[in-house]
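Features of the protein shown, as given by Swiss-Prot:
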type    : residues      : note
MUTAGEN : Arg19 to Ala  : No effect on TP-DNA amplification activity. 60% loss of in vitro DNA-binding
MUTAGEN : Lys25 to Ala  : Loss of nuclear localization; when associated with A-27
MUTAGEN : Phe227 to Val : No effect on the placement of the 3' terminus of the template strand at the polymerization active site
MUTAGEN : Ser232 to Thr : Complete loss of priming activity
MUTAGEN : Arg256 to Met : 90% loss of primer activity
MUTAGEN : Arg256 to Thr : 90% loss of primer activity
MUTAGEN : Arg256 to Lys : 80% loss of primer activity
MUTAGEN : Gly257 to Ala : 60% loss of primer activity
MUTAGEN : Gly257 to Asp : 90% loss of primer activity
MUTAGEN : Asp258 to Glu : 45% loss of primer activity
Amino acid sequence: MARSPRIRIKDNDKAEYARLVKNTKAKIARTKKKYGVDLTAEIDIPDLDSFETRAQFNKWKEQASSFTNRANMRYQFEKNAYGVVASKAKIAEIERNTKEVQRLVDEKIKAMKDKEYYAGGKPQGTIEQRIAMTSPAHVTGINRPHDFDFSKVRSYSRLRTLEESMEMRTDPQYYEKKMIQLQLNFIKSVEGSFNSFDAADELIEELKKIPPDDFYELFLRISEISFEEFDSEGNTVENVEGNVYKILSYLEQYRRGDFDLSLKGF
């Protein structure tokens, strides 16, 4: 393979190099002064005579031009009233991810809203009606985030939390893991409510047999499958024990196939 010929520096190369160096240094200085962000490590400024080939020089010119281009949001910044600085690229990414999470949550609520929910062994309305009486997050265990507003971010730690949370929640596996954790947490809640109660032990074993997505729908549709029923200090022992028997009755119906779990895998 033939080697690329060594570059011959022309006057127009010198002029373009000087212009790009000037613009690059000005960009670095301006960003440091206005936003406190040091971009020195983001772009090299080699001596002109260090380029061995025209290809090397052209590649650097592209990098320098991109670095100083106002359309490159990676190197454009905003500073809010709390002194938090972020690149416009990061702000736009969090906004996109937030919108995607909102879309996913809306889809999930739409898929479940017409399902009946039960209390005391009887249908009491739809999940949508239950949500209207409380909130989507209370019923579904899924929080719908508000629109991202950078002007309200008070600290860098809050910005990182929002960035990481929204990115994580765009992954479909997030919701699968959440269903698994919800089931485990509920089982622990039942376990922590009794020292010795045969029916509770039976309930725990039955709950462990249920696939997480089935459990999630049962959690949505059966009011007795609720953390409040077991964690509330106001509940008497008799009430909690009675709730165990109610849930066991529901699970017997579940095993017989009396519940249409059409949200499975949604």
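Every residue gets a Cβ built from N, Cα and C, even glycine.
Cα distances from Gly257 (mutagenesis position) to the mutagenesis positions Arg19, Lys25, Phe227 are smallest for Phe227. A Cα-Cα distance of 66 Å separates Phe227 (mutagenesis position) from Arg19 (mutagenesis position). Long-range Cβ contacts of Lys25 (mutagenesis position) within its own chain (separation 6+, distance under 8 Å): Ile45. Neighbour counts of Cβ atoms within 10 Å were compared across the mutagenesis positions Arg19, Arg256; the minimum falls on Arg256. Counting in whole angstrom, Asp258 (mutagenesis position) lies 76 from Arg19 (mutagenesis position) by their C-alpha atoms. Counting every protein chain shown, the number of other Cβ atoms lying within 10 Å of the Cβ of Phe227 (mutagenesis position) is 15.
DSSP gives Phe227 (mutagenesis position) a helix state.
The DSSP secondary structure for Asp258 (mutagenesis position) is coil.
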